[in-house]
Every structure is written in structure tokens, then in C-alpha cells.
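Colleague: Features from Swiss-Prot:
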type	residues	note
MUTAGEN	Asp85 to Ala	Abolishes catalytic activity
BINDING	Asp85, Gly86, Arg90, Asn159, Glu160, Thr197, Thr200, Ala201, Tyr202, Ala203, Phe204, Ser205, Arg259	NAD(+) binding site
ACT_SITE	Asp85	active site, proton acceptor
MUTAGEN	Asn159 to Ala	Abolishes catalytic activity
MUTAGEN	Glu160 to Ala	Abolishes catalytic activity
BINDING	Asp189	ATP binding site
MUTAGEN	Thr195 to Ala	It promotes stronger allosteric interactions
MUTAGEN	Ser199 to Ala	Lower catalytic efficiency. A perturbation of the allosteric interactions is observed when NAD is used as substrate
Amino acid sequence: MTAHRSVLLVVHTGRDEATETARRVEKVLGDNKIALRVLSAEAVDRGSLHLAPDDMRAMGVEIEVVDADQHAADGCELVLVLGGDGTFLRAAELARNASIPVLGVNLGRIGFLAEAEAEAIDAVLEHVVAQDYRVEDRLTLDVVVRQGGRIVNRGWALNEVSLEKGPRLGVLGVVVEIDGRPVSAFGCDGVLVSTPTGSTAYAFSAGGPVLWPDLEAILVVPNNAHALFGRPMVTSPEATIAIEIEADGHDALVFCDGRREMLIPAGSRLEVTRCVTSVKWARLDSAPFTDRLVRKFRLPVTGWRGK
């Protein structure tokens, strides 16, 4: 007896291309007896540019509408994403909770995290139906806020942890510590702690290097630091990075992947380590990361002759 198959579809709704691509996903999965699960916030009445469950059921698609909570992807084999990097990061959280792969199809601008572009959706669906994809484990970060030695908040990140000063506030005074030893104290707009996956995102814009995603490391990037030694550092993946906020300064904020926000009171401490739970990444493209880097950033390679 064939096991019941189900895919969670996460879509950046509200645009024609997303709806058209989602309709194609619905038809192909339905034709192949693969059930579809969609998020309640993306499932509204007919006539909108969102997903319409009643229309799908009328076409013979088995569909379930669920809330976007920690159990949204339970029982699914894959999370399929139609959107840009922001949508992918939202979907990655759901996939991580269920320990299943996430596969991105780009409908945004750069879409660095996506595995394919929208025009390749038929080829993508062939791989999904055949379960023909590789799965990579991507390093994630565990984030802890301590105040007076007590944990007051915690979170996680796939791309980066961004410590930032509050809006319209002065320079943020911090001390950066690695593996229990102080490295540098300075004033800044913030500090980024990034994974290799996130090195092409905010950390790159802040002056950090690009790290190949199969490299196991943690990247620390001061953001507009007023310091002689305010340079990016690449640490061991097993390092503990701590950032202490000056006690006589002001509160700060931490953003995990630009989505989950935490308050960092003055005098408290932010600790970032490798998380034991990774994000499972479905890969279709066998091309090296170098090709993706050149393609997504449109890097000039004219004149290259090779061997």
C-alpha cells in the first residue's frame, strides 16, 4: 500500500505570478495524488489573488488548510516555497520544526535562497513528484539573551542574528567576546553574527565576506563600528560568540533573520552558538556555488578563458 504523501505550499500571495505558479503546483500534485497543505493566511475567498481551497477541491486536489504554527508541516514530506528570500525564511522555520526539507522557487528579485526560477516550475515539480532531490543540512544559530546570569529570551536564525541600536538612539556600546575571552570593545550601530548561508545577505551588505555554504563557520561583522579593529571575523563553528551591552548605555534590539525580534536591555548579554537543529535544504541544482554567486549578483566575468 502506497503511503499517503503531502506537501506544504508556502506562497508570497498577492501577485499574479504567484497565483499562476501556485495553480500549476496544485494541478501537478493533484494529478499525482499528492495532497496539498496551505496556510490559513494564504487561503481566502475566490476572486482574490490568494489561494482558494474550494476551487482546488473542485479540481480534485486534496487540500488541508492549517495555521502557520510549529505543527504546520507535521506529516509532510517537503515544504515548497513560491516567493523571494523573505518567504523562504518564513517557510524554513516551518520546515525546521518538522525536520523536513524546504525547496524554494524564486518569485522575487535576487532570490539567493531559491533553488529555481518560476519559469522552471514544471521541471521542479517533476523532481518533487519523483522525490528526486538531494538534502543538505544548513548550519543554524542558537541565540540566548542573559540578564544577571539568567536567560530572559532565546531564539534561532538561519541567515543571521542582528544586534541593533534602537531607532533614533546614539551609538551602541558593546564588548565582543569569543570563547570566553574579550576581543574588542567599541561603539557601533550594531553587530551581525551570520551563518555561511546568510553571508550573502545582511552581513555582505555590512562589509562581510562571502562564505561558501558548505563551509562550517560563524561570521561576526561589526556594523559601522567606531574602532580601529572593527573588522569581520570568521570563527570556528563551535565557537561561542558573546556580545555584552554597556550597563550605562541604552537598550538594543535583536532580529533573527529579520523576522523574530527580541529586546536586549542595557547591561545584558547576547550569546550565539551553533544550534543542534539544522535546516534541511532540498537541492536540485548540481552547479557549483560559484555559478550561483555570479548569476545572482550579476558579476562581470567577461574575458575569462579558463584552462
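Positions of Cβ are set from backbone N, Cα and C atoms, glycine also.
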Colleague: Hey, of Asn159, Glu160, Asp189, which of those recorded positions are within 10 Å of Tyr202 (NAD(+) binding site), Cα to Cα?
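Modeller: Those near Tyr202 (NAD(+) binding site) - Cα within 10 Å - are Asn159, Glu160, in sequence order.
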Colleague: Between Phe204 (NAD(+) binding site) and Glu160 (mutagenesis position), how many Å separate their Cα atoms?
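Modeller: So the alpha carbons of Phe204 (NAD(+) binding site) and Glu160 (mutagenesis position) sit roughly 11 Å from each other.
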Colleague: Taking Thr200 (NAD(+) binding site) as the reference, which of Asp85, Asn159, Asp189 (the recorded positions) have a CA within 10 A of its CA?
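Modeller: So the list is Asn159.
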Colleague: How many Å separate the Cα atoms of Ser199 (mutagenesis position) and Arg90 (NAD(+) binding site)?
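Modeller: Pair distance, Cα basis, whole Å: 18 Å.
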Colleague: Which Cβ among the recorded positions (Asp85, Glu160, Asp189) has the fewest C-beta neighbours inside 10 Å?
Modeller: Asp189
Colleague: Between the recorded positions Asp85, Glu160, Thr195, Arg259, which lies closest to the residue listed as 'ATP binding site', Cα to Cα?
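Modeller: Nearest candidate: Glu160.
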Colleague: Thr195 (mutagenesis position) has how many other Cβ neighbours within 10 Å of its own Cβ?
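Modeller: There are 29 of them.
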Colleague: Can you check which residue among the binding-site residues Arg90, Arg259 has the largest number of Cβ atoms within 10 Å of its own?
Modeller: Arg90
Colleague: By a simple count, how many Cβ atoms lie within 10 Å of the Cβ of Ser199 (mutagenesis position), its own Cβ left out?
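Modeller: There are 25 of them.
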Colleague: Given the recorded positions Asp85, Asn159, Glu160, Arg259, which lie within 10 A of Thr195 (mutagenesis position) by CA-CA distance?
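Modeller: Final answer, ordered: Asn159, Glu160.
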Colleague: Count the Cβ atoms, other than its own, that fall within 10 Å of the Cβ of Phe204 (NAD(+) binding site), considering every protein chain shown.
Modeller: 20
Colleague: Cα of Arg90 (NAD(+) binding site) to Cα of Asn159 (mutagenesis position): how many Å, rounded?
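Modeller: One finds 12 Å between the Cα atoms of these residues.
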Colleague: Look up Arg90 (NAD(+) binding site) in the DSSP assignment and reduce it to helix, strand or coil.
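Modeller: Reduced to three states, the DSSP call for Arg90 (NAD(+) binding site) is helix.
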